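This report refers to the structure that appears directly beneath it.
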Amino acid sequence: MKCPVCHQGEMVSGIKDIPYTFRGRKTVLKGIHGLYCVHCEESIMNKEESDAFMAQVKAFRASVNAETVAPEFIVKVRKKLSLTQKEASEIFGGGVNAFSRYEKGNAQPHPSTIKLLRVLDKHPELLNEIR
């Protein structure tokens, strides 16, 4: 079968590891079955192959999303804890202007900071334990 994209190469059944990037994070999706063009490397997958591919994509995206947080959430938790941006930066680290950058969406906190913010959102009384 000729490639439907480049019309030059033949489509050959194979298994490949596919590089994948989401929100600046990179991974390699392992063992992706499909038909691959020997010329342009385009791929065609049947439903089963596509479902397996998408399962890996969704799992990676979920792991990346678990490490990121919306700026609005950071503002909400900081205010819930009655902290200024400066106080929050002193407690959680990241530099003197860290929370300003996080709340504007210009930077993401370290994953450990995100986890701690999530815990404090549910249990604000624990703030005194980390001060």
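Positions of Cβ are set from backbone N, Cα and C atoms, glycine also.
Don't expect the noted substitutions in this model, because it carries the original residues.
On its own chain, Cys40 (Zn(2+) binding site) has Cys3, Val5, Cys6, Gln8, Gly9 as residues at least 6 apart in sequence with a Cβ closer than 8 Å to its own Cβ. According to Swiss-Prot, the feature Zn(2+) binding site maps to Cys3, Cys6, Cys37, Cys40, an assignment based on experimental evidence.
Across all of the domain 'HTH cro/C1-type' (74-127), the predicted model scores a mean pLDDT of 95. Per Swiss-Prot, domain 'HTH cro/C1-type' is recorded for 74-127, and the stated evidence type is sequence analysis.
Quoted from Swiss-Prot, the note on the mutagenesis of Arg61 to Ala or Asp is: Decreases DNA-binding, decreases thermostability of MqsR-MqsA complex. The Cβ neighbour count for Arg61 (mutagenesis position), using a 10 Å radius over every protein chain in view, is 15. Secondary structure at Arg61 (mutagenesis position), taken from DSSP and collapsed to helix, strand or coil, is helix.
For Asn97 (mutagenesis position), the count of additional Cβ atoms within 10 Å of its Cβ stands at 14 [all protein chains shown]. DSSP assigns Asn97 (mutagenesis position) to coil in the three-state reduction, outside any helix or strand. What Swiss-Prot notes for the published mutagenesis of Asn97 to Ala is this: 50-fold reduction in DNA-binding.
Swiss-Prot lists Arg101 to Ala among its mutagenesis entries, and the accompanying note reads: 10-fold reduction in DNA-binding. A C-beta separation below 8 Å, combined with a sequence spacing of at least six in one chain, links Arg101 (mutagenesis position) to Ala107.
Reduced to three states, the DSSP call for Cys37 (Zn(2+) binding site) is strand. Calculated from their C-alpha atoms, the gap between Cys37 (Zn(2+) binding site) and Arg61 (mutagenesis position) amounts to 27 Å.
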